[in-house]
Each structure stands twice: as C-alpha cells, then as structure tokens.
Amino acid sequence: MSFRRINSRYFENRKGSSMEEKKAKVPPNVNLSLWRKNTVESDVHRFNSLPSKISGALTREQIYSYQVMFRIQEITIKLRTNDFVPPSRKNRSPSPPPVYDAQGKRTNTREQRYRKKLEDERIKLVEIALKTIPYFVPPDDYKRPTKFQDKYYIPVDQYPDVNFVGLLLGPRGRTLRKLQEDSNCKIAIRGRGSVKEGKNASDLPPGAMNFEDPLHCLIIADSEDKIQKGIKVCQNIVIKAVTSPEGQNDLKRGQLRELAELNGTLREDNRPCPICGLKDHKRYDCPNRKIPNIQGIVCKICGQTGHFSRDCNSSSQRMSRFDRNATVNNSAPIQSNDVHYNSNTHPIQAPKRSRYDNNSTEPPLKFPASSRYAPSPSPPASHISRQAQNVTPTPPPGLTSSSFSSGVPGIAPPPLQSPPESEQPKFSLPPPPGMTTVQSSIAPPPGLSGPPGFSNNMGNDINKPTPPGLQGPPGL
C-alpha cells in the first residue's frame, strides 16, 4: 500500500512539473526585454518629482500644461542617464545608410538618431511651456537653439499635374522672397524634383542635392512662431493651386504679368476710359457706354444702312467728283456737297460758269447794274492811254524835253513813227512853254548817223548847253 501511494505521488509530481514546464515555455518570437523589469524605471521615478497620479480636479488647459511639464522632466532624466536607446524590436523599419564625418566617425548611429529625436521633442515642449505656463523655468542642461527648422511636405503624388515648384518660386524667385519677408523666415525647396536635371552641385547650397526625402519646403527661423507662420504661407499657395480651376488662379496670372514686366513684353494701356474717366476697364467694357442704333445710320454714298460714309466700301468712291449724274446700282444720283441756290430769288449767288465752258452755247450771265458782279463800263475817250496818242509826258519844271528821256545812255532808241491821220485823236495837247515842236527822241551819239529818214540832228542842237545842275550823257 505504501509503495502504491509513493508511486502515485511520484507520477502526480511528474505530471505537475510537466504542466509547469509547459506553461513556463517561452515562444521563440517573443522579445524578452519587453517582459523584464526596466532597471532605469526606478531611477526615472526617483528623479521625477512630479506625481503620476492626480487626485484633484483640473481643467483641460491645466491637464495639458501638466502633461507638457511631465514629459519635459521625463526626457531630461533620460538624457542625463543616457537611457535613449529604443526598445529592441524584431520587426522594425530599416535603418538609413551610414553617414560619416571628416574624421571617419559615423554620425547617424541608432543611439544618435534617437537622442536627436528626444532633444527636438524637448525643444518644442519647452517653447510651448514658456508661453502657456507662467514662471516656468527650463531644465538646467537645456540650451535654447539659435534657429529652428521644420519641413512642410508638398502633395506631389496626389497632384502630379500641378507645378508647385513654379508657383512657390515665382518669376525669378520673387514669390519665394515675398513669402520669406512675410513670415520672417528662410524657406528653401528641397527633396526629389526640386533641382532641374543637369544642374551642377557646386552651384547649389549644401543639402540641396539630398533626394532621399520627397519634395518639401525646409523652413528655418529663430522662433517656433515664425516656423508655423512659414508653414502656413506655403500651405496657402498649395491649397490655392489645388482648388483653383484651370485658368482662374490669380496667383499664376499675377506671376505671368510680373514676368512680362521683367521681360519688357507687357502691353497694357493705363489710360482712363474716355467715357467715364476710370482706369479699371476699357472703353468697350464701360457700363456707361451707349450702343448706337446701327439701323438708323444711312450712308450718303451708297444709300444703304448699317455703316457710315467714311467706312463705305462701294466702288463709287473711285468715281470722278465732276461726274454728278453717275449712279451706282440704280440708286439715287450722287449729290454734290455744293449748296444750290435759286437764281430767281438769289441772282447774286448764282453758280459761276466754269472756265472750261468757253465754247458753250449758253448765253452769258447778266447781272443788274447795282450788283457788285456787274461788269464795269468802258472808260471815256479822255482816259485813252498816252502811248496810243504818242504824246510824251511833260517834263518837270527846270528840265527840257531834250534831256528828259527814258532811253539808256549809249543806245539809240528805236525809230518812232507817227500814227496815220485816221487814227490820230481829234484833240491835241499844247506844247510846253519854250517849245514849238514836240521832241520824239534824243539825238544820236556822236559818230553815229540818225535813223533813215531823219536828220542827224533830229531837230536838236548838240552844242546847246545843258541846264544848270545837270550834265549830259557820256560822250556828249
């Protein structure tokens, strides 16, 4: 009996031990470090003076501020104790390619990347705490950086047809410079697609040829507020480019206009509207413009409606203006612009005859004697020319008829003949005092004979002295 009892107890113990071993068996895919007690956990709670359990009632803003302070303290303890190694995971993401400095040391190890991540997180939390928590004091080992940077990724994969780089840069980079002035931060376009193909790397700033990240805007500033403002201005341009219909993007049209100004190809008339005097529209777009009645306009050349006489394309424009009886397409004769008057009521303003109508059989025009157009009466017989009567003018007092002549010295005048008796006038003038006969000419020069039929002296005395104060012609 005792033996059976011992055996039964032995087998029961064996069975229980096998069950315990079976329960204690660890699967091969389980990370044992996750189930072990963290040795640094006690140190974290020992250095962190903030309690993790809150018994009182807090508002939402107070809870958020308490979380920020607790996380800042937690990160500070990890950095002090060098507990910045992430938990080992079997299925983790692949590590980036190694990067080395000038001394050949690797700068992107696993620990360095995790430490940099914790430091960036603490910097952001400290900036938030300084603004929201009064009398907040940063940790002792905290050093505020001189510049902050962040990335805004552009949705190129969702909208491949939109030229985001061109909209952000603008004509010759003016849009990007304007964004930097508005946000007071430096904005650079980096990532895949930010550099044109064939661009030399020496002409670009450092980091511009890093094509590992997708297309993004790298924003650098000296405060977190400026970083957020820079992200917002970049986001506004991307949203406007995505939501605006084609051809209605005001930003793109403004950039094209500015580019035309820079190239000198902008053609814009800044003159005001001649109708209302405003500059925001053209004359044909003026709201005060009155459209004329085209059907009420009649051409004076062809007689048709719809156009002015100066715009008429009729062949009658090439016809002679003197052909007043010509007609075009059986229309009314072309009317002259001259004003016609009734000769009966206005005899003075009757049309004049043309100089080309000398051979016309029409009777000459007759005007009344009181009209200013009436011909002047013929002069009386007393107004007959002196040349027709062959009478020399009376010399002035003190001059003789022999010395008063219109001839040229040294040249004999042509012979003068008296007109026939039938043509002589019935009246004659008496000779001047001291003269018995009328002298017709002066004596010829010495050595020359007179004209045929006349004597050499011509009835004059060559030796007769000249009047006092006068000298004779040369050679006399």
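Positions of Cβ are set from backbone N, Cα and C atoms, glycine also.
Every residue here is the original one, so none of the noted swaps is modelled.
Feature annotations, courtesy of Swiss-Prot:
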MUTAGEN   ARG60 to Gly  In MSL5-2; temperature-sensitive; growth defect; when associated with N-72 and S-155
MUTAGEN   ILE72 to Asn  In MSL5-2; temperature-sensitive; growth defect; when associated with G-60 and S-155
DOMAIN    153-219  domain 'KH'
MUTAGEN   PRO155 to Ser  In MSL5-2; temperature-sensitive; growth defect; when associated with G-60 and N-72
MUTAGEN   GLY230 to Ser  In msl-5; loss of function
Cα separation, GLY230 (mutagenesis position) to ILE72 (mutagenesis position) (Å, whole number):
26
Separation of alpha carbons, ARG60 (mutagenesis position) and GLY230 (mutagenesis position) (Å):
29
Please average pLDDT over the domain 'KH' (153-219) for the predicted structure.
85
Provide, as an integer number of angstrom, the distance between the C-alpha atoms of ARG60 (mutagenesis position) and PRO155 (mutagenesis position).
34
For the mutagenesis positions listed here (PRO155, GLY230), tell me which residue's CB has the most neighbouring CB atoms inside 10 Å.
GLY230
DSSP says what for the domain 'KH' (153-219): how many helix, strand, coil residues?
22 helix, 10 strand, 35 coil
Within 10 Å of each Cβ, count the other Cβ atoms, then let me know which of the mutagenesis positions ARG60, ILE72 comes out lowest.
ARG60
